[in-house]
Amino acid sequence: MAMIFCNTLYSSSSPSYLSPLTSKPSRFSKNLRPRAQFQSMEDHDDHLRRKFMEFPYVSPTRKQLMVDLMSTVENRLQSQLLPCNLPPDVRNFNNPNGSAEASLHIRSGDKSSPIDFVIGSWIHCKIPTGVSLNITSISGFLNSSTKAPNFVVELIQSSSKSLVLILDLPHRKDLVLNPDYLKEYYQDTALDSHRQSLLKLPEVNPYVSPSLFVRSAFSPTASMLKIDAEEEDKLEEILRDHVSPAAKEVLEVWLERCVKEEEEKIVVGEEERMELERRDKSFRRKSIEDDLDLQFPRMFGEEVSSRVVHAIKEAFGVL
């Protein structure tokens, strides 16, 4: 794409009838070529980001929620995030028969930032039973310079009238051994109020993951909920009036109380830093093994799955 752009630029700016100009190299050529290549790369990157932000297989209400959350993360943390550098065939990919498609957007944090990386994704897969599985998720992972929790929101849907919601600030310290951590991030922020409010709706019930690992990884205040509505419009109403405000408030807590570097959150001791790194990598590695390593080959085939999972492992620092 860059070469086509450059060739077009030079052919249109050098008329053939001006022989002195065509026989003499332009003094701007060395500058124009990298600029053209850079512009082309920027255009391609923008196209792939727009593709991710389409969230094309979900309802307008759900799409708006995901766009709002991702835009808030990128706008508020813009100075701390590096551009997404995933290969194009990892940022958007599908399986050979076209029954599954996914988009991936990962931005690493700057070296001076407490952010390790932010990841957003959507997955669409037609299941042999005739239904479609649609998963949309956004997560923020912090590095070992801070002990503050991470952020996750995920919506899993295989029916137009029901879905599973996971919304949490997953803890990175043992809550029994560190009661001050529990108080600071979960009690003082009233994080459990969102789960309690959602559970007051007759359509909402607790969701119990079949994975013991998943259940152990989330905080006691996690909103792990199953929403069953009689009508599609009712599900949209719950998403718009209840889930969306809760997700935005939890994200705000993460941005204000976890990402901002304050003295009490900075990890000082080398032993504590190493322990956080071990825990973070163990969590990421186990998540990939139990989820992507098992499910992606079924959805996308071995070749595509291998390429994408390798890129994710590299971004997660667990290669």
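Including glycine, each Cβ sits where the backbone N, Cα and C put it.
If you look for the noted substitutions, you won't find them, since the model keeps the original residues.
Here Swiss-Prot notes a mutagenesis experiment, GLY140 to Val, with the remark: In acd2-12E13; spontaneous spreading cell death lesions. If you take the C-beta of GLY140 (mutagenesis position) and look for same-chain residues 6 or more apart in sequence within under 8 angstroms, you find VAL73, ILE115, VAL118, ASN150, PHE151, VAL152, TRP254, VAL259.
The secondary structure of GLU154 (red chlorophyll catabolite binding site), as reduced to three states from DSSP, is extended strand. If you draw a 10 Å sphere around the CB of GLU154 (red chlorophyll catabolite binding site), it holds 16 other CB atoms from the protein chains shown. Annotation source Swiss-Prot lists red chlorophyll catabolite binding site at GLU154, TYR207, VAL208, SER209, ASP291.
In three-state terms derived from DSSP, PHE218 (mutagenesis position) belongs to neither a helical nor a strand segment and is classed as coil. Within 10 Å of the C-beta atom of PHE218 (mutagenesis position) sit 18 other C-beta atoms, taking all shown protein chains into account. Among the sequence features in Swiss-Prot, the mutagenesis site PHE218 to Val is noted as follows: Induces switch of RCCR stereospecificity product from pFCC-1 to pFCC-2.
According to its DSSP assignment, ARG279 (mutagenesis position) is helical. Swiss-Prot lists ARG279 to Lys among its mutagenesis entries, and the accompanying note reads: In acd2-6; spontaneous spreading cell death lesions.
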## Note on the structure
Between the C-alpha atoms of ARG279 (mutagenesis position) and PHE218 (mutagenesis position), the distance in angstrom, to the nearest integer, is 14
### Task
Report, in whole Å, the straight Cα-to-Cα distance of PHE218 (mutagenesis position) from SER209 (red chlorophyll catabolite binding site).
11
### Where GLY140 (mutagenesis position) falls in three-state DSSP terms
strand
### Message
Assuming the binding residues for red chlorophyll catabolite are exactly those in the record, GLU154, TYR207, VAL208, SER209, ASP291, what is the maximum CA-CA distance in angstrom, rounded?
### Response
18
### Task
Can you grab the distance from PHE218 (mutagenesis position) over to ASP291 (red chlorophyll catabolite binding site)? Cα atoms, rounded to a whole Å.
16
### Query
Does ASP291 (red chlorophyll catabolite binding site) have same-chain partners at least 6 apart in sequence with Cβ under 8 Å from its own Cβ, and which are they?
none
